[in-house]
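Student: Relevant sequence annotations retrieved from Swiss-Prot are reproduced here:
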MUTAGEN   Asn176 to Ser  Greatly decreased specific activity. Greatly increased specific activity; when associated with I-223
MUTAGEN   Asn223 to Ile  Greatly increased specific activity; when associated with S-176
Amino acid sequence: MAINPITRNKIKDYLNSFIQQQLSVYRERSLREFQDVDSYLPSLSKDGDLKPFHASLIPASIMRLNRFERSLSTGLGSTFEECTRLIALDHHAVALRNYDIQAALDQAQWAAIDQLISIIDRGLKHQTPSLNQMLEQIQSIPLTGILETHIVRADLYIQRHDGSELFFEIKSPKPNKGQCLEVMQRLLRIYTIKQQSAVPVKAFYAMAYNPWGISRASYRSSNTKKYTDFSNAVVIGQEFWSLIGEPSTYTELLEIYHEVGLAKSAEITQKLLQ
């Protein structure tokens, strides 16, 4: 078993608390019901969430459920980060969220990273260079002798028992262009900071699941493929969770999410459909 019973319970408690918090927020938010045109149109909303056409067609309880689902989906990314941390602690020496690396590098190296990202952004290369190609460019530039200190934050940091290090940026599997460029910049900075490390270092853009299917070959995001080193920098679904734990980690974690969902489904329906 990749996720031991104690960790399973910690994950369940965390997910229960997450859903409860989401429910509390949405139970407290009033939703203007559509009784008739004359009473609805003069309504005011400080949140800018009046939708006269939606409200006239869809019952308020269903609208509330829809809002809850969208909010839950937005916040779900934070649950992936915490679950990876909890699982990783069972398999590795260290696992930390929001891990900061502070380093002083030559001014020319920071500038070279930004220039490479700008080249990718403007599409000046037919294909995004590999991480290794970009790192070779960064390491070969003439240095100025002027040091600049920057802080780079990783969503998740893991130190394995052999001392090797893993850095993960855990982001949406359907990123926009800006998100891809931001992650690539961060990965290049991490690798450049760690270039003299005595232990092996790997940094990845991690996606908790693949929206197009189970296999890597089925993945279809054009932004990811165009603006990242997809072959070497990106890990998706099971390949990501296997790095965190074992080959069965992904399916075991999904089972935990499902168990929590089944246990909370009646409460969610009752509270949001009232």
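Cβ from N, Cα, C; glycine included.
Can you tell me where each of these features sits in the structure?
Tutor: Residues within less than 8 Å, Cβ to Cβ, of Asn176 (mutagenesis position) and separated from it by at least 6 positions along the same chain comprise Asn223.
Counting every protein chain shown, the Cβ of Asn223 (mutagenesis position) has 15 other Cβ atoms within 10 Å.
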Student: Where does Asn223 (mutagenesis position) sit in the DSSP three-state scheme?
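Tutor: The three-state answer is helix.
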